[in-house]
Amino acid sequence: MPFAQIVIGPPGSGKSTYCNGCSQFFNAIGRHSQVVNMDPANDALPYPCAVDIRDFITLEEIMQEQQLGPNGGLMYAVESLDNSIDLFILQIKSLVEEEKAYLVFDCPGQVELFTHHSSLFNIFKKMEKELDIRFCVVNLIDCFYMTSPSQYISILLLALRSMLMMDLPHINVFSKIDMLKSYGELPFRLDYYTEVQDLDYLEPYIEKEGSSVLGKKYSKLTETIKELVSDFNLVSFEVLSVDDKESMINLQGVIDKANGYIFGASEVGGDTVWAEASREGALIANYDIQDRWIDNKEKYDKEEEEKRTALLKEQELQNKAVDVNEEDEWENALKEWEEKQGMDFVR
């Protein structure tokens, strides 16, 4: 049974960086994975790509041939793939049936593709039907949107709409969480925003933003959106810093539960011990995100830097290369995680 992540999110939310981090992380735990680029405009991929939509269609060609702008060209490209999907699915089939690969789909950043337009949804539904892939949507959103109450409310609406549109297991993630403290102090604790607690507490802050005549009209709209999100009560968030190994480990544990990977890992192979630990709940960190990313961020960052320095020294003592690559760092982070959980992964 094949499994996959569909990585979506607004432009600049760190989707390609996350996919690259996933590739390194899965290599470290022994999970055979492949990344699929679904963005016809992305010609500078930071990761090795197994299947690239640009081999079928590119944004530059569409814009030139159809006289379309970037957004229109992207919509046209995805529609074209939707209408002639057979060869693309054949390549995906080879990855999941012959290579037994866990897939990560790196999607375009235009939000209308996963909130209002049906082509991207149709593509994944066809793959789900023909290949029986168990998907989980990972919706990355820059944590900067937490700094403004009205922007936070708008992001909640975007996340809700994406969940309803894609109709798949869905994990919303505030990315670049290591940058949040530099944006200024938040009026509430971090878990207020990740758990989407009582939104009525935001009302006085929304009123402050809407002091002008036009702002007051937007305040009424924001209030209506707030009520809608509260009525559905579906949205919540995880947090992620790709450079922080523990937050990445924690997120992958959550995703593996969402798409059912922990119950079918033996059919994929390569990381059954990780899957067993996930089933037992050992990989889900029970740490205070307010403490880690706001109150004592500098302390935790210093500890991480000390660990990295110690690893470099260890490599030097073993007469290995001084430059520790990402997979070495993942191996080290996983060993530390195992020690905390009192287990020993066999890789």
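Sequential numbering from 1, following the chain as shown.
Cβ from N, Cα, C; glycine included.
Secondary structure at Ser175 (GTP binding site), as computed by DSSP, is strand. For Ser175 (GTP binding site), the Cβ neighbour count at a 10 Å cut-off comes to 27, with all displayed protein chains included. Look at Swiss-Prot and you will find Gly12, Ser13, Gly14, Lys15, Ser16, Thr17, Ser175, Lys176, Ile177, Asp178 tagged as GTP binding site.
Where Swiss-Prot documents Glu112 to Lys or Ala as a mutagenesis experiment, the accompanying text is: Impairs heterodimer formation with NPA3/GPN1. Proximity of Glu112 (mutagenesis position) to non-local residues of its own chain (separation of 6 or more, Cβ distance below 8 Å) is seen for Met75, given in sequence order. The DSSP secondary structure for Glu112 (mutagenesis position) is helix.
When the binding-site residues Gly12, Gly14 are compared by the number of other C-beta atoms lying within 10 angstroms of their own C-beta, Gly12 comes out lowest. All chains included, 26 other C-beta atoms sit within 10 angstroms of the C-beta of Ile177 (GTP binding site). Ser16 (GTP binding site) is surrounded by 19 other CB atoms, counting those within 10 A of its CB over all protein chains shown. The DSSP secondary structure for Gly14 (GTP binding site) is coil.
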